[in-house]
Amino acid sequence: MSLLKMEYNLYAELKKITCGQSLSLFNEDGDFVEVEPGSLFKFLIPKGFYSSPSVKTSLVFETLTTTDNKITSINPTNAPKLYPLQHKVVSEVVSNMRKMIKLKRPLYITLHLACGFGKTITTCYLMATHGRKTVICVPNKMLIHQWKTQVEAVGLEHKISIDGVSSLLKELKTQSPDVLIVVSRHLTNDAFCKYINKHYDLFILDESHTYNLMNNTAVTRFLAYYPPMMCYFLTATPRPSNRIYCNSIINIAKLSDLKKTIYAVDSFFEPYSTDNIRHMIKRLDGPSNKYHIYTEKLLSVDEPRNQLILNTLVEEFKSGTINRVLVITKLREHMVLFYKRLLDLFGPEVVFIGDAQNRRTPDMVKSIKELNRFIFVSTLFYSGTGLDIPSLDSLFICSAVINNMQIEQLLGRVCRETELLDRTVYVFPNTSVKEIKYMIGNFVQRIISLSVDKLGFKQESYRKHQESDPTSVCTASSREERVLNRIFNSQNR
């Protein structure tokens, strides 16, 4: 730990990383406060900040020679096989670490790698290469399985803990596995933080973008007060301000052979309303809709739009155009609606639900990986980040209010490299609720723009389903036809 006065140059360097956002750190009294220029307090400057050689410092940091926390179960023959681009990442990491050791800098590196790159297997290779006892920290238990699979493949002795940290600490008194896989809430326990700081050298923070380290979180406190000897941040969408805690970044562009297409399924809807919809419309401009909760609630009961989504999915799936489908909603009730309707059409052998409230969901996800055809309905919260079903070939985005980081993570679910190259995303920019029509159009356009400009998708027009349900979806041509019929009938009375 390094308590330093906030001199101008130090403040400017830290502030530059936050991209204009507020800068918050722990002060000498242990309070987590916003740092003001010219402050007289001393502040705890994160160890990882000095991992970048561009940051000037006279501080000297510990090296691996001061610890003896080495892996005992390592077997070089079990090292995972990597693709050439993954080997390039390993080479970059090793080269950077040699420079850091020479300059006596902290061994902290952010691996900024695209969704589908294979961050887990690449990091397991690095872990085996370092041969140091490791803690893998994930934001939620949904990500445990993919780490468990890769760690077992490398043949490392490991322990998984997702429930009580107190029981884990008791077990650690008699055994000290080479690899600990834990959920981040374990870091709220100071005794556990002290233990891993002493007995483990490498700390891997998976999905590091899910943590805002400008907030006083368990991860923030751990990195500030119990900084590990070595640290990797793993992310496809780095949060700029988090660089203060891990200031060296490796980003290798991924060249892909995938054919990625995004369709905007565009239809004209007659205005649709119910008592429930009218009630929710009144709340759109109030404080209760600050995070667009009611905007998404309106989409969940927008029957014409829901029917269009179902019709599109059913026809594409029946035709064999798509085979392994992920359907994403924002709200749980919206997820359940689609699940029940699809279940009636295709049955439980094809349709599955990714429900965060069901403890058996991780086992179900594991079982469907081997299926040739399935429809997996889930929420953005559960499946938007880290869902490990590499065979997914299509994505239906039923919600609209999604930030850029979530969009990139979500689209990454269908960008994993497999033998099959076609990937398709469907978005629905229209709504029958006229009060949110332009808002939804703008949000969906943001999804399209990011997918095309940043992720290599190609936008194509989609017109097959313009007349998918005459009772709920009205195209421009069918509407015009009805008007002409009315005129004709009135003239012939």
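Placed from the backbone N, Cα and C atoms, the Cβ positions cover glycine too.
Just so you know, the substitutions we noted aren't modelled in this structure.
Same-chain residues at least 6 positions away in sequence with a Cβ under 8 Å from that of Leu40 (variant position) are, in sequence order, Lys5. Recorded in Swiss-Prot as a natural variant, Leu40 to Ser carries the remark: In strain: Garcia-1966.
Sequence annotations record features per position, and here Swiss-Prot assigns domain 'Helicase ATP-binding' to 100-256 based on sequence analysis.
Other C-beta atoms found within 10 angstroms of the C-beta of Ala114 (ATP binding site) number 21, with every protein chain shown included. Positions annotated as ATP binding site by Swiss-Prot: Leu113, Ala114, Cys115, Gly116, Phe117, Gly118, Lys119, Thr120.
Counting only same-chain residues six or more apart in sequence, none has a Cβ lying under 8 angstroms from the Cβ of Ser319 (variant position). Ser319 to Leu appears in Swiss-Prot as a known natural variant, with the remark: In strain: Garcia-1966.
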Integer mean pLDDT for the domain 'Helicase ATP-binding' (100-256): 93
Shell list (ATP; ref centroid = CB of Leu113, Ala114, Cys115, Gly116, Phe117, Gly118, Lys119, Thr120; cutoff 8 A): Thr122, Ala236, Lys254, Gly412
Three-state secondary structure, Phe117 (ATP binding site) (per DSSP): coil
